[in-house]
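Working notes for the structure below.
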Amino acid sequence: MSFNANLDTLYRQVIMDHYKNPRNKGVLNDSIVVDMNNPTCGDRIRLTMKLDGDIVEDAKFEGEGCSISMASASMMTQAIKGKDIETALSMSKIFSDMMQGKEYDDSIDLGDIEALQGVSKFPARIKCATLSWKALEKGVAKEEGGN
């Protein structure tokens, strides 16, 4: 078995682990609430976040969807907790670039999120992977706009 095949297998295992055992599943009370959906495949997510100044104090999600969208939400909420908003948004940009097959800044450790790299080869699934990240961006914009 080649190195790439082993890596693909590992990445699939990481994705399935986050799908079957999602981190941060649930709802936060008194928080920023963002509902997003992907009409193409039916994925739905509700992201709830609490900020302490410019720090993402906590983030949880609930929803229904394919393994990629739910695993991505699990990975994202895990990755952004404790990060400042600027870093969280930078991670979102990096993830978006990765999904589009663009060169991306690898100076920020994405952790398990890198397991989703292979999704970029399947254009129909990119929206699944980026749904929770779009919710993050919308939530930050909502908070900064005071809505």
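Including glycine, each Cβ sits where the backbone N, Cα and C put it.
Every residue here is the original one, so none of the noted swaps is modelled.
In Swiss-Prot this protein carries:
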type	residues	note
MUTAGEN	Cys41 to Ala	Does not activate SufS; dominant negative to wild-type protein, interacts with SufS. Binds about 40% Zn(2+)
MUTAGEN	Cys41 to Asp	Complete loss of growth without mevalonate
BINDING	Cys41, Asp43, Cys66, Cys128	Zn(2+) binding site
MUTAGEN	Asp43 to Ala	Increases stability of the bound Fe-S cluster. Binds SufS, binds about 35% Zn(2+)
MUTAGEN	Cys66 to Ala	Does not interact with SufS, does not activate SufS; no effect in presence of wild-type protein. Binds about 15% Zn(2+)
MUTAGEN	Cys66 to Asp	Complete loss of growth without mevalonate
MUTAGEN	Cys128 to Ala	Does not interact with SufS, does not activate SufS; no effect in presence of wild-type protein. Binds about 45% Zn(2+)
MUTAGEN	Cys128 to Asp	Delayed growth without mevalonate
In the same chain, outside Cys41, Asp43, Cys66, Cys128, whose C-beta lies within 8 angstroms of the Cβ mean position for the Zn(2+) site?
-> Asn38, Thr40, Gly42, Gly65, Ile68, Ser69, Arg125, Lys127, Leu131
Within 10 angstroms of the C-beta of Asp43 (mutagenesis position), the count of other C-beta atoms across all shown chains comes to 23
Name, in the order they occur in the sequence, the residues of the same chain whose CB lies under 8 A from the CB of Cys66 (mutagenesis position) and which sit 6 or more residues away.
-> Cys41, Asp43, Arg125, Cys128
Measure from the Cβ of Cys41 (mutagenesis position) and count the other Cβ atoms within 10 Å, all protein chains considered.
-> 15
